[in-house]
Amino acid sequence: GVPCLCDSDGPRPRGNTLSGILWFYPSGCPSGWHNCKAHGPNIGWCCKK
């Protein structure tokens, strides 16, 4: 997946570690991950639990 910003990473993408990944739905996030931000019907922002 493509790196994305999780809520726990901080307010801005720049200067922060991007610990999330963009994941295509509707298959859901990988095991051990959860959708931390809604990003349309076909893409989820998945972050580690």
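If you go along the chain as it appears here, the first residue is 1 and each next one adds 1.
Placement of Cβ uses the backbone N, Cα and C atoms for every residue, glycine included.
Residues as originally present; substitutions not included.
For ARG12 to Ser, Swiss-Prot lists a mutagenesis experiment annotated as follows: Minor effect on toxicity. Decrease in affinity for both cardiac (Nav1.5) (5-fold) and neuronal (37-fold) channels; when associated with Q-49 (tested by ion flux studies). Loss of discrimination between cardiac and neuronal channels; when associated with Val-13 and Q-49.
According to Swiss-Prot, the mutagenesis experiment ARG12 to Lys carries the annotation: Minor effect on toxicity.
In Swiss-Prot, a mutagenesis experiment is listed as ARG14 to Ala, annotated with the note Minor effect on toxicity.
For the mutagenesis of ARG14 to Gln, Swiss-Prot gives this note: Minor effect on toxicity. Decrease in affinity for both cardiac (Nav1.5) (56-fold) and neuronal (72-fold) channels; when associated with S-12 (tested by ion flux studies). Decrease in affinity for both cardiac (Nav1.5) (13-fold) and neuronal (27-fold) channels; when associated with A-48 (tested by ion flux studies). The structure shown keeps the original residue.
Among the mutagenesis experiments that Swiss-Prot reports, THR17 to Ala or Asp is described with the note: No change in activity. THR17 (mutagenesis position) falls outside any helix or strand according to DSSP and counts as coil. Around the Cβ of THR17 (mutagenesis position), a 10 Å sphere holds 11 further Cβ atoms from the protein chains shown.
A mutagenesis experiment is reported in Swiss-Prot for this position, LYS37 to Ala, and the note states: Decrease in affinity for cardiac (Nav1.5) channels (13-fold) (with decrease in K(on) and increase in K(off)).
For the mutagenesis of ILE43 to Ala, Gly or Phe, Swiss-Prot gives this note: Incorrect folding. The structure shown keeps the original residue.
Summarising the environment of TRP45 (mutagenesis position), the number of other Cβ atoms within 10 Å of its Cβ, over all protein chains shown, is 21. Listed in Swiss-Prot as a mutagenesis experiment, TRP45 to Phe is described as follows: Minor decrease in affinity for both cardiac (Nav1.5) (2-4-fold) (with decrease in K(on) and increase in K(off)) and neuronal (5-fold) channels (tested by ion flux studies).
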